[in-house]
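*Asks:* Record note (Swiss-Prot), mutagenesis Ser44 to Ala: 2-fold decrease in catalytic efficiency and more than 5-fold increase in affinity for the natural substrate. The unchanged residue is displayed. Recorded in Swiss-Prot as a mutagenesis result, Asn113 to His carries the remark: 350-fold decrease in catalytic activity and almost 2-fold increase in affinity. In Swiss-Prot, the entry for mutagenesis Asn113 to Ala states: 200-fold decrease in catalytic activity and almost 2-fold increase in affinity. The structure shown retains the original residue. Experimental mutagenesis at this site is recorded by Swiss-Prot as His118 to Ala, annotated: More than 2-fold decrease in catalytic efficiency and 3-fold increase affinity. Under its mutagenesis annotations, Swiss-Prot gives Phe177 to Gly the following note: 4-fold and 8-fold decrease in catalytic activity and affinity, respectively. In Swiss-Prot, the entry for mutagenesis Arg192 to Lys states: 40-fold and 5-fold decrease in catalytic activity and affinity, respectively. The structure shown retains the original residue. Mutagenesis annotation in Swiss-Prot: Arg192 to Gln, described as 280-fold and 10-fold decrease in catalytic activity and affinity, respectively; the structure shown retains the original residue. For the mutagenesis experiment Cys265 to Ala, the note given by Swiss-Prot reads: 2-fold decrease in catalytic activity and almost 2-fold increase in affinity. Swiss-Prot lists His267 with the feature active site, proton acceptor, giving experimental evidence as the kind of evidence. Here the residue is the original one, but Swiss-Prot notes a mutagenesis experiment at this spot, Trp268 to Gly: 10-fold and 20-fold decrease in catalytic activity and affinity, respectively.
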Amino acid sequence: MSYQPQTEAATSRFLNVEEAGKTLRIHFNDCGQGDETVVLLHGSGPGATGWANFSRNIDPLVEAGYRVILLDCPGWGKSDSVVNSGSRSDLNARILKSVVDQLDIAKIHLLGNSMGGHSSVAFTLKWPERVGKLVLMGGGTGGMSLFTPMPTEGIKRLNQLYRQPTIENLKLMMDIFVFDTSDLTDALFEARLNNMLSRRDHLENFVKSLEANPKQFPDFGPRLAEIKAQTLIVWGRNDRFVPMDAGLRLLSGIAGSELHIFRDCGHWAQWEHADAFNQLVLNFLARP
């Protein structure tokens, strides 16, 4: 039987998660039926979702025999909105823990982009026995850069878009999000804008969260040596959101890690270089 591509609608699921005395309705997509599970965690951009972030990576993983879970973190996509005054990544890690517990999944491989990478590190530090392998793209440490003034140009534009969610500000952010802007079609802009504006509560609560705690993503650098999982670090040479030296910091701190840098690539390696990225990840996951 020929492979049937996954669809967002057919794989859409919801679970209730208890967090800080409240019940949050959390959305995720559940794809494939493999013995090993790969969880994909998206970044923090306005309008981001698990499906939108990894649309070019889902089918190759499922075809290779993996079960794939795409989480909409609280405050994004179809999940409930929150005002968060603590560590955003620790919150995401707790939510993910509850989801995989309810799904009765003992161990997961984690693949995270930007905020998703930072949240993957948070999960691994808290529950190392639940993690197989780690793939960290354009995020994972927090902290300062040795070479780039912080906040970066990209983060400034991201925060501006949250405060003023217009098509003009979306294009300003996306223009430096990727290296080659020729793939940024009007249809992509329209879909992302619709995602943003359909959940204004997410936008407003992200701004409120920043006001409550400007440091949503703490510096995990001093604890990286605790990570024992085999780790693939992936960066874009031209990333203007999270500087490349953050990847070097991960490489230095995590003993069982390796770093792959894509040239002519911005903050979205899994999308900009999808074919090469997918093969890189599949080879990494298949290794003993």
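The backbone N, Cα and C atoms fix where each Cβ goes, glycine too.
Original residues only.
Help me understand the surroundings of these features in the structure.
*Replies:* Sequence-distant contacts of Ser44 (mutagenesis position), defined by Cβ-Cβ distance under 8 angstroms and a gap of at least six in the same chain, are Trp76, Arg88, Ser114, Met115, Leu158, Phe206. When secondary structure is read from DSSP and collapsed to three states, Ser44 (mutagenesis position) falls in the coil class.
When Cβ atoms from all protein chains are considered, those within 10 Å of Asn113 (mutagenesis position) total 32, not counting its own.
His118 (mutagenesis position) has a Cβ environment of 32 other Cβ atoms inside 10 Å.
With a cut-off of 8 Å between CB atoms and residues at least 6 apart in sequence, the same chain places Gly45, Gly154, Arg240, Phe241, Gly266, His267, Trp268 near Phe177 (mutagenesis position), listed in sequence order.
Note: Arg192 (mutagenesis position) has non-local neighbours Pro46, Gly47, Ala52, Leu170, Met174, i.e. same-chain residues 6+ apart with C-beta under 8 A of its own C-beta.
The DSSP secondary structure for Arg192 (mutagenesis position) is helix.
Under the three-state DSSP scheme, Cys265 (mutagenesis position) falls in the coil class. Around Cys265 (mutagenesis position), a 10 Å sphere centred on its CB holds 23 further CB atoms from the protein chains shown.
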*Asks:* Is Asn113 (mutagenesis position) helix, strand or coil when read with DSSP?
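*Replies:* Looking at the DSSP assignment, Asn113 (mutagenesis position) belongs to a strand.
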*Asks:* Between Cys265 (mutagenesis position) and Asn113 (mutagenesis position), how far is it from one CA atom to the other, in Å?
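*Replies:* Rounded to the nearest whole number, the Cα-Cα distance is 14 Å.
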